[in-house]
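Enquirer: Dropping the structure in here first, questions after.
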Amino acid sequence: LDYRWMPYKRISTNLKKALIASEDARFAGHGGFDWGGIQNAIRRNRNSGKVKAGGSTISQQLAKNLFLNESRSYIRKGEEAAITAMMEAVTDKDRIFELYLNSIEWHYGVFGAEAASRYFYQIPAAKLTKQQAAKLTARVPAPLYYADHPKSKRLRNKTNIVLRR
C-alpha cells in the first residue's frame, strides 16, 4: 500500500487540467451535479442498451469513494447525491479537488496522485509533464483494469483523448 498526501497548491497544473478535462469539464461552475452530463449519460446508456456512461462529477465520485460502496443501485445514487450536496455546501472546490486527487486508486494499492506519480514515473506529482499527467488521468475510470493491461490500446486512446481536450 502506497499513499502520500499532496496539498492542492502542490498538485501539478498539468494533472489538474488533465483531470478536469477528462472527468468533469464543468467542475468549477456547478454545484456538484452536471445536469447536462447526466442527461448525456442517460441518452448514451438508453441508446446502447447498456450502462456505458456515468455522468458523475468529481464531487459525486469523491462522495462515493469516501462514504459509499461500488454498488449500482438507485438507493446508492440517492445517497451519493445527498452526500455530494452536503459536501458542496460546506467545502470549497479546491478542497474537494484535493480530497479527490488524494483518495483515488491509481493502481493496486497506490492511492493519491503523489504515490501514483512516484510509482509510475519516480518523480513528485508536482513535476508531471502534460503527457505523464494525461496518461495517469487516463487510468482513473478503470485503474485496476489498466494495472493488468498497462500497454492496452484503450489506455493509449484514452491518453490521446485527454491530451486533445
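For all residues, glycine too, the Cβ spot is worked out from N, Cα and C.
Unsubstituted: the structure retains its original residues.
These came from Swiss-Prot, pasted as-is:
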type	residues	note
VARIANT	Thr13 to Val	In allele 1, allele 2, allele 4, allele 7, allele 8, allele 9, allele 10, allele 11, allele 12 and allele 16
VARIANT	Arg26 to His	In allele 4, allele 8, allele 12 and allele 15
VARIANT	Ile75 to Leu	In allele 15
VARIANT	Val110 to Ile	In allele 7
VARIANT	Thr129 to Ser	In allele 7, allele 8, allele 9, allele 10, allele 11 and allele 14
VARIANT	Arg139 to Cys	In allele 16
VARIANT	Leu144 to Ile	In allele 13
Enquirer: Could you round the CA separation between Arg26 (variant position) and Thr13 (variant position) to a whole angstrom and send it over?
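Expert: Approximately 17 Å lies between the Cα of Arg26 (variant position) and that of Thr13 (variant position).
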Enquirer: If you measure from the Cα of Leu144 (variant position), which of the variant positions Thr13, Ile75, Val110, Thr129 is the nearest?
Expert: Val110
Enquirer: Helix, strand or coil by DSSP: which one applies to Val110 (variant position)?
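Expert: Note: Val110 (variant position) is in a strand by DSSP.
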Enquirer: List the Cα distance (Å, whole number) between Ile75 (variant position) and Arg139 (variant position).
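Expert: If we compare the Cα positions of Ile75 (variant position) and Arg139 (variant position), the gap is 27 Å.
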Enquirer: Expressed to the nearest Å, what is the distance separating Thr129 (variant position) and Thr13 (variant position) at their Cα atoms?
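Expert: Their Cα atoms are separated by 9 Å.
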Enquirer: Fill in the CA-CA distance, Arg139 (variant position) to Val110 (variant position), as an integer in Å.
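Expert: That separation, Cα to Cα, works out to 12 Å.
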Enquirer: Between the variant positions Ile75, Val110, Leu144, whose Cβ has more other Cβ atoms within 10 Å than any of the rest?
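Expert: Ranked by Cβ atoms within 10 Å, first place goes to Val110.
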Enquirer: By a simple count of other Cβ atoms within 10 Å, which of Arg26, Arg139, the variant positions in the record, is least packed?
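Expert: Fewest other Cβ atoms within 10 Å, among the variant positions Arg26, Arg139, is found for Arg26.
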Enquirer: Just the number: how many Å between the Cα atoms of Thr13 (variant position) and Val110 (variant position)?
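Expert: Their Cα atoms are separated by 21 Å.
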